[in-house]
Amino acid sequence: MRIIALLAAILLVALQVRAGPLQARGDEAPGQEQRGPEDQDISISFAWDKSSALQVSGSTRGMVCSCRLVFCRRTELRVGNCLIGGVSFTYCCTRVD
C-alpha cells in the first residue's frame, strides 16, 4: 500500500508539472483575468450515491479521508470521487476513534 501511495504522489506531481500555467480559454470572457501560478489551486469534486451519503451522514467530521488511485482499503468506505488535474481518483474515508 505504501508503494501505491508513493506512486500516486509521483503521478500527481508529474501531472502538476505537465499542466504548467493555466492558459486562457476561448470560452472565457475577453476581459477575464488570467490566474498566475501562485494562485492555482486543486479542484476536488464529490459525487456519491444516496447510500454512501447516508453512511457518512452528510459530513466527514471525525473521519480521515484521502484520494486513492483505484480501490479503498478494507477499513475505508468509498464516499465519492476526487478530480485532481483532470484525473479521477477514488475518495475513501475511515472513522477516527
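Glycine too: its Cβ is placed from the backbone N, Cα and C atoms.
Pulled from Swiss-Prot:
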type	residues	note
MUTAGEN	CYS65 to Ala	Impairs bactericidal activity against E.coli and S.aureus; when associated with Ala-67, Ala-72, Ala-82, Ala-92 and Ala-93
MUTAGEN	CYS67 to Ala	Impairs bactericidal activity against E.coli and S.aureus; when associated with Ala-65, Ala-72, Ala-82, Ala-92 and Ala-93
MUTAGEN	LEU69 to Ala	Slight decrease in antibacterial activity against E.coli
MUTAGEN	PHE71 to Ala	Decreased antibacterial activity against S.aureus
MUTAGEN	ARG73 to Ala	Decreased antibacterial activity against E.coli. Weakens interaction with B.anthracis lef and with HIV-1 gp120
MUTAGEN	ARG74 to Ala	Decreased antibacterial activity against E.coli. Weakens interaction with B.anthracis lef and with HIV-1 gp120
MUTAGEN	ARG78 to Ala	Decreased antibacterial activity against E.coli and S.aureus. Weakens interaction with B.anthracis lef and with HIV-1 gp120
MUTAGEN	PHE89 to Ala	Impaired homodimerization. Decreased antibacterial activity against S.aureus. Disrupts interaction with B.anthracis lef and with HIV-1 gp120
MUTAGEN	TYR91 to Ala	Slight decrease in antibacterial activity against E.coli and S.aureus
MUTAGEN	CYS92 to Ala	Impairs bactericidal activity against E.coli and S.aureus; when associated with Ala-65, Ala-67, Ala-72, Ala-82 and Ala-93
MUTAGEN	CYS93 to Ala	Impairs bactericidal activity against E.coli and S.aureus; when associated with Ala-65, Ala-67, Ala-72, Ala-82 and Ala-92
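Mapped onto this structure are the features recorded in Swiss-Prot.
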residue: CYS65; record: mutagenesis position; Cβ contacts under 8 Å, 6 or more apart: VAL79, TYR91, CYS92, CYS93, THR94
residue: PHE71; record: mutagenesis position; Cβ contacts under 8 Å, 6 or more apart: THR90
residue: ARG74; record: mutagenesis position; Cβ contacts under 8 Å, 6 or more apart: none
residue: PHE89; record: mutagenesis position; Cβ contacts under 8 Å, 6 or more apart: ALA8, CYS67, ARG68, LEU69, ASN81, CYS82, LEU83
Mutagenesis positions listed as ARG73, ARG78, least Cβ neighbours within 10 Å: ARG73
Cβ-Cβ neighbours of CYS92 (mutagenesis position) (radius 10 Å): 21
